[in-house]
Amino acid sequence: MENKIEVNNKDEMNRWFEEFKKGNGLVDTFTNSYSFCESVPNLDRFVFQMASATDDAQKDSIYASALVEATKFCAPIYECAWVSSTGIVKKGLEWFEKNAGTIKSWDESYTELKVDVPKIEQLTGYQQAALKWRKDIGFRVNANTAALSNKVLAEYKVPGEIVMSVKEMLSDMIRRRNLILNRGGDENPRGPVSHEHVDWCREFVKGKYIMAFNPPWGDINKSGRSGIALVATGLAKLAETEGKGIFDEAKKTVEALNGYLDKHKDEVDRASADSMITNLLKHIAKAQELYKNSSALRAQSAQIDTAFSSYYWLYKAGVTPETFPTVSQFLFELGKQPRGTKKMKKALLSTPMKWGKKLYELFADDSFQQNRIYMHPAVLTAGRISEMGVCFGTIPVANPDDAAQGSGHTKSILNLRTNTETNNPCAKTIVKLFEVQKTGFNIQDMDIVASEHLLHQSLVGKQSPFQNAYNVKGNATSANII
């Protein structure tokens, strides 16, 4: 078996794709990037099947079947070919050999991360490594393989018949988000921060230093119920939505304020001025500490970079460019026929290739005690095999034309369009998957609701499985559904 996607750069990729497209009748009516999707998947029968299911194993199987049906033909073929091409496979795997130091903070602790929640440094270390990997190997070939830095969508337009369902999903996502933000593990518990405080901080970091003389709450050093200065909690909250760069802006504003006070020293009480500058810098430092320990940052940093994690798992399993086609074929077959966790683990252990057992050994421990939403994004689970699937299993690289048979992997849904001209097939499909889940399970009792996670990915602006959203600013659950 050999990798037939012999591509090392964008020009070669374009030539390969044009040839492939001619012979395979790809379309982009319902998808952002060309795919085999000729119609929006109909999942109604799975709702009916779920209604009569009697046990969890049966329900899991029905949902797995619905997922495959929903995603079988909608993967972005150009980008999937790029991710599996000979050039990216070679560079993607070699990078890990050369960058042991870059991944050390979490790679060395992999065994512990299989059973326990990561430290915030291990999450941010992962995200920095993912961005470095993308840059170093030249992963970006177009916007669909980019690292995003936009703001979350302010508006999300959906067909009238699913507005209420999307709002129901958002409501549950907000409930979960609040549970996370208010969990007991924060080192710095703090109550809700008012819009007024955040708005003041936003103006202050823009350089309006005179505002420090008279904040709306009175004294610049006033504390809230938590005993923490309101300036600090306001800045920390602002950083959660606008990024940590606001701390540097805040320091610049304080420098400008100090310059103003120096310039007018004859009209200034020096002791009061020095005290104000010292305290403002102290409040900024406290805000940085709050931000670093915040659950919002933890949630943001726990997002999986699908391509980076998938390559990391290949590397850990000892896959080489020569054995890569066997992994690709295995994942392609996995996406054709839905399998439960047990069957999938059995399939991994049954393959004669060494990587099968090694991938199995990478799986998170069943004794992982916490909510699985906190799990490190580099830890492999049965569910996350689908991340590898969308990368390497959409097109079996030894026989690329077989991709026309379809292979379903969850994140392919992000390739479905969200525009109103096509009636937002992405949201419609996600809502139908939610309906399937809701019919069989008590949504409130679930750690992770897969369909809600997909909606969240769509709201942060992802239009492809291969985009990194770590630097996307804002809160996705604030989107206005219209």
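For all residues, glycine too, the Cβ spot is worked out from N, Cα and C.
Don't expect the noted substitutions in this model, because it carries the original residues.
In Swiss-Prot, a published mutagenesis experiment is listed as Y374 to A, annotated Slight loss of DNA endonuclease activity. For the mutagenesis result R384 to A, the note given in Swiss-Prot is Loss of DNA endonuclease activity. E387 to A appears in Swiss-Prot as a mutagenesis experiment; the accompanying note says: Loss of DNA endonuclease activity. Experimental mutagenesis is annotated in Swiss-Prot for K411 to A, with the remark: Loss of DNA endonuclease activity. One mutagenesis experiment catalogued in Swiss-Prot, Q457 to A, is accompanied by this note: Almost complete loss of DNA endonuclease activity.
Candidates Y374, R384, E387, K411 (mutagenesis positions) were compared with Q457 (mutagenesis position); those inside 10 Å Cα-Cα are K411. Over all protein chains present, the Cβ of R384 (mutagenesis position) has 22 other Cβ atoms lying within 10 Å. Cα spacing between Y374 (mutagenesis position) and R384 (mutagenesis position): 14 Å, rounded to the nearest whole number. Counting every protein chain shown, 24 other Cβ atoms lie within 10 Å of the Cβ of E387 (mutagenesis position).
Neighbours of Y374 (mutagenesis position), defined as other CB atoms within 10 A of its CB across all chains, total 19.
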